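Engineer: Here it is, the structure, as structure tokens.
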Amino acid sequence: MSSPTSPTSSPGRHHWSNSKDGMPPEYTNQDPNSDQADNENSDAKAHQPQHSPQHSTENQGHTGTSDTSSLEMELSKLHPESKQRQLPHSPEHERSRSPIASVVSYRSHMTLEDENQIFNAEMAVRGSQSLQRRPTGRSVRGSMRRLSSHRSKSMRTSKSKKSGDYERTAENEEAAQEAENHLDNFGVVTFGTEAPIKAPDHPVTIFGRIFKFIQQRSFYLRSLIYIIPLGVLLLIPVFIGRFYHPQPPYRDELGHEYERHLHVGGVDLMWMAIWWEIIWLSIWAARYAAKVIPYFFAFFVSFISNNVTKWRCMAVALEFPITLFLWMLAVYVSFLPIMTRRHIGDYGVPDHVRVKLPWQQSANNVLITLFITSIMNLVEKVLMQLIAMSLHRREYESRILYNKFAINELARLYGYARQRSFDFKDAIHRAQADVFKFADHQHGKKRAAAARVAQNALNKTTYKAISAFNFATDMVNKVAGEITNREVEKSSSPKSVVLHLLKTTRGCQSLARCLFEALVNPENPDLVLDDFIPVYTDETGEVDNATLEACYSIFDRDLNGDITCEEIELACVEIGKERKSISASLRDLNDSISKLDGICMFIVAVITLFIFLYLIARNFSGVLTSAGTTLLGLSWLFSGSAQELLSSIIFVFVKHPYDVGDRVDVMINGTVTSAMVKEISIMSTEFRLLTGKVIQAPNSLLNTLWILNMRRSDGIADPVTVNLKFGTTLQQIEQLRIKIIDFLKEEKRDYKPDLLTEVTDLPDLYSMSLCVVFFHKYNFQDEVLRMRRRNMFMCALMTYMQELDIVSPIFNSPGKSKDSPMYVNFNNGSMEGVKLSGGNDGGGTENHRDSTVGGGILKNPKAYPYREPTPPGSSDSDTASVSKKRVDFSLGTRHLMPAFDDVADIGSKRLGRDSLPDAVIENAGTEAMRREAEERRRAEEEEYERSQQESSSNEENENASRTSGARFSFSSKASRLSARPSARTVPPLQHISIQDLREPNENNTSKSARL
């Protein structure tokens, strides 16, 4: 909702000076710019929404009104009067203001909807979402928005779907948390190549419920639940083989007795069962080892790398491949020693002969194949992680660093604003407590008193449990942060509120207006750098200038020195969109890498098959020849698909010309198509056209096209070509340039103060094509802003051309103007009474021919922009002297030549970590990045100190040379020759100073005489 603007204010600027008696506008939901605002002011005051969980109805009676009034009183007592600039208390203002609006700053740009958005975010981060999902637990903001009847009906009729909505909301929260982890752990991309086994959302059978219950437990408890039952079952054959002997002992020829053992495939049953037990326990031992390996790996990597977190996260992502490798290693190593050393003879007696039975040889070949497969799988996963990390570092590291820094600074500013203007902590607790006083109404019917009391008690218990859980979570995070030396955000921290507000465009605008309201000076309509100093001043009074300037540059993109409320809104919206774009890009990148991983796994499976055939086949060469012949014969079938796949892989992972959310211009068949990147996959890309249509294009085709990425572009030049009348004077063109440049300087927030004009063509001496090139300060990523800026320029251009009487070439046609009359030739003779404009002597025709055809534009007095028309009676010499004055035929482009030198842009790199300020890296970077920034700053400081010392020593030497030079002088001949280099050695006591060389010869002579 826009704020009222004064008639003298520029468009898009927030002013409140048009209100009566210099007072700010009243807080209503009406648009201040609408014509009906004054007429409906009284109705808006009468229907002002209150802070209550439901609208007042006749069924609620006097209780709801009293509770709402008490809630308003509680909300109005949040801050002392010394910390706020409240509006004057009057009955009219009291009726028009909400309880939260009463504590808003004096020059408020915030509306009631903005306050609702912030209050909504504060409620959400404090764990009240579970109460909001319940019909009786609606928050205070529900009534403030006056829900429509359709929404109220849908909420009443959806009670049977609450459980399903809860599950979907939980899934969305998990997805949001995963995206948050992707943004936090930059430098590492974890892709889900091994999806965990998930239980159904709504299990029907008892076994499904049990499995879901087990899957929801922690890993260690879940592993014990799985290990113990099956491990105990596998111990049964071990005890049977050890203690149970159904047959009598065997006696050999010498009379020795041997116990007969049960055997399976010639191997003792006990040892066979032990090997089965090893198979089961080794998989969990490998899983536990994979959990511990990242910490040991990080310890050893810390000796050679500073970025330990990245490699530890990589080892965590490789948990499943490492588990598979260790498991197959244990199974393969334990198979042959157990099977060959525990052989049972023909009579069931161990013969202690190491014999490899045929089935054991075949099983060993299978285990070898699986072990090699696990090795190839681990190597393939490591390569995929390295590719993902390299692509992530190249494309997203700088964007994530800058976005995290911007969010951290927004959180700092919001924390300052919350302490300064409106702290909702007490209001939220009271509001949540008052919410429980209202009973739920189902289809307009009241529940029984006992049910209402029970429901209120349940809600209170739930609220207390949530508060206790949040408190316990904050305490655990605090202890964990002290142990790990890391700062952990609280559940109700300003950053959590900022992240919640950045999810929607409306929340971004509310956050921006809140920050502007808290920082702006009452005497200045805009923000300046000094307004941010209280936020970045520590307890000792020192100001963090580096972080302050970096934060100020987030909002002051045009570098004009001040920040308007609109600029903060655009910056916050851009930060929110950038965060969503990065999350979507990382998600699509993970999907693409997962598909590439699937392709590589198919290749690994083919290699595994050939290895297995090599181990079991007697004639492997024949099998390989047959397979090669078949593959060659079917090459025509999948050759095109293989080529398309290779082109797509190169396009996505090597070229990577765009990311999700980028606006691109693709040239297809000579036609430029503008679209927004919606989704990127390994084989195709989905675009959303500006018309709303969604199209899909294969990456193999896009690999051969020209693609213009608007987001990666800087300020863009926008040419406009206009056709003017032939004979348009240079004075008119110069005046047009001056007016347009003044317009660009006035609108310096959107345009650069540079203008290029070029006469491109003079077709048939009938018209003149003038190309006007102006420069935007931003790119064309936002189509709405591009249209707005171009419309402003086009309207200004049209207005100035109309003021200067610059017309279309159609006015050169006969009869269109007085300068180009239309002559009519009658075959029957001339018309009587018609007199030519040149007179009877025909001199007028000759003069007209001389002034237009013979003289041309250079002899036309109007063509000279810097001279007055030649007065009558002046001599030809005066006219010739005036005609010798220079005319700027470059149309103002001469002074712009050095400014548009494109040589410096050739070979320049994109925005990387080196181009980011140190404050951004220290605030949002990893520990390794912070150390690099500190080392770089330390090196710069040492270099600066060294240069200062050298400069001071040079000054001392120069002063010494001047002092010694005053005692010695040379003759005029020597002074003239002293400027040339000499091969002779200078005496040690003679010093030549520049001051001596610049003195006149007579001074040198007098000095030498005195010496």
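Even glycines carry a Cβ here, placed using N, Cα and C.
What you are looking at is a predicted structure, and each value in this text was computed from that prediction instead of being measured.
Annotations per Swiss-Prot:
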DOMAIN    543-578  domain 'EF-hand'
MUTAGEN   Asp544 to Ala  Viability decreases in a calcium-dependent manner; when associated with A-549; A-556; A-558; A-562; A-566; A-567; A-569; A-574 and A-578
MUTAGEN   Glu549 to Ala  Viability decreases in a calcium-dependent manner; when associated with A-544; A-556; A-558; A-562; A-566; A-567; A-569; A-574 and A-578
MUTAGEN   Asp556 to Ala  Viability decreases in a calcium-dependent manner; when associated with A-544; A-549; A-558; A-562; A-566; A-567; A-569; A-574 and A-578
MUTAGEN   Asp558 to Ala  Viability decreases in a calcium-dependent manner; when associated with A-544; A-549; A-556; A-562; A-566; A-567; A-569; A-574 and A-578
MUTAGEN   Asp562 to Ala  Viability decreases in a calcium-dependent manner; when associated with A-544; A-549; A-556; A-558; A-566; A-567; A-569; A-574 and A-578
MUTAGEN   Glu566 to Ala  Viability decreases in a calcium-dependent manner; when associated with A-544; A-549; A-556; A-558; A-562; A-567; A-569; A-574 and A-578
MUTAGEN   Glu567 to Ala  Viability decreases in a calcium-dependent manner; when associated with A-544; A-549; A-556; A-558; A-562; A-566; A-569; A-574 and A-578
MUTAGEN   Glu569 to Ala  Viability decreases in a calcium-dependent manner; when associated with A-544; A-549; A-556; A-558; A-562; A-566; A-567; A-574 and A-578
MUTAGEN   Glu574 to Ala  Viability decreases in a calcium-dependent manner; when associated with A-544; A-549; A-556; A-558; A-562; A-566; A-567; A-569 and A-578
MUTAGEN   Glu578 to Ala  Viability decreases in a calcium-dependent manner; when associated with A-544; A-549; A-556; A-558; A-562; A-566; A-567; A-569 and A-574
Engineer: In sequence order, which residues at least six apart in the same chain have a CB under 8 Å from the CB of Glu569 (mutagenesis position)?
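Structural biologist: The list for Glu569 (mutagenesis position) reads Cys508, Gln509, Ala512, Arg513, given in order along the sequence.
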Engineer: Tell me which of the mutagenesis positions Asp562, Glu566 sits in the most Cβ-dense spot, judged by other Cβ atoms within 10 Å.
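Structural biologist: Counting every other Cβ within 10 Å of each candidate, the maximum falls on Glu566.
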Engineer: Between Glu566 (mutagenesis position) and Glu578 (mutagenesis position), what is the CA-CA distance rounded to a whole number of Å?
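Structural biologist: That separation, Cα to Cα, works out to 18 Å.
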Engineer: What's the CA to CA span in angstrom from Glu567 (mutagenesis position) over to Asp558 (mutagenesis position)?
Structural biologist: 10
Engineer: Counting only residues 6+ away in sequence within the same chain, which have a CB under 8 Å from the CB of Asp556 (mutagenesis position)?
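Structural biologist: Long-range Cβ contacts: Asp562, Ile563, Glu567.
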Engineer: Can you check which residue among the mutagenesis positions Asp544, Glu567 has the largest number of Cβ atoms within 10 Å of its own?
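Structural biologist: Of Asp544, Glu567, the one with the most crowded Cβ is Glu567.
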Engineer: Non-local Cβ contacts of Glu549 (mutagenesis position) (under 8 Å, 6 or more apart, same chain)?
Structural biologist: Leu529, Pro917, Ala919
Engineer: Work through the mutagenesis positions one by one (Asp544, Glu574, Glu578) and name whichever has its CA nearest to the CA of Asp558 (mutagenesis position).
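Structural biologist: Of the mutagenesis positions Asp544, Glu574, Glu578, Glu574 has its Cα closest to that of Asp558 (mutagenesis position).
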Engineer: Between Asp544 (mutagenesis position) and Glu578 (mutagenesis position), find the distance joining the two CA atoms and give it rounded to the nearest Å.
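Structural biologist: Roughly 26 Å, rounded to the nearest whole number.
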Engineer: Around the Cβ of Glu578 (mutagenesis position), how many other Cβ atoms lie within 10 Å? Please give the count over every shown protein chain.
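Structural biologist: Glu578 (mutagenesis position) is surrounded by 19 other Cβ atoms within 10 Å.
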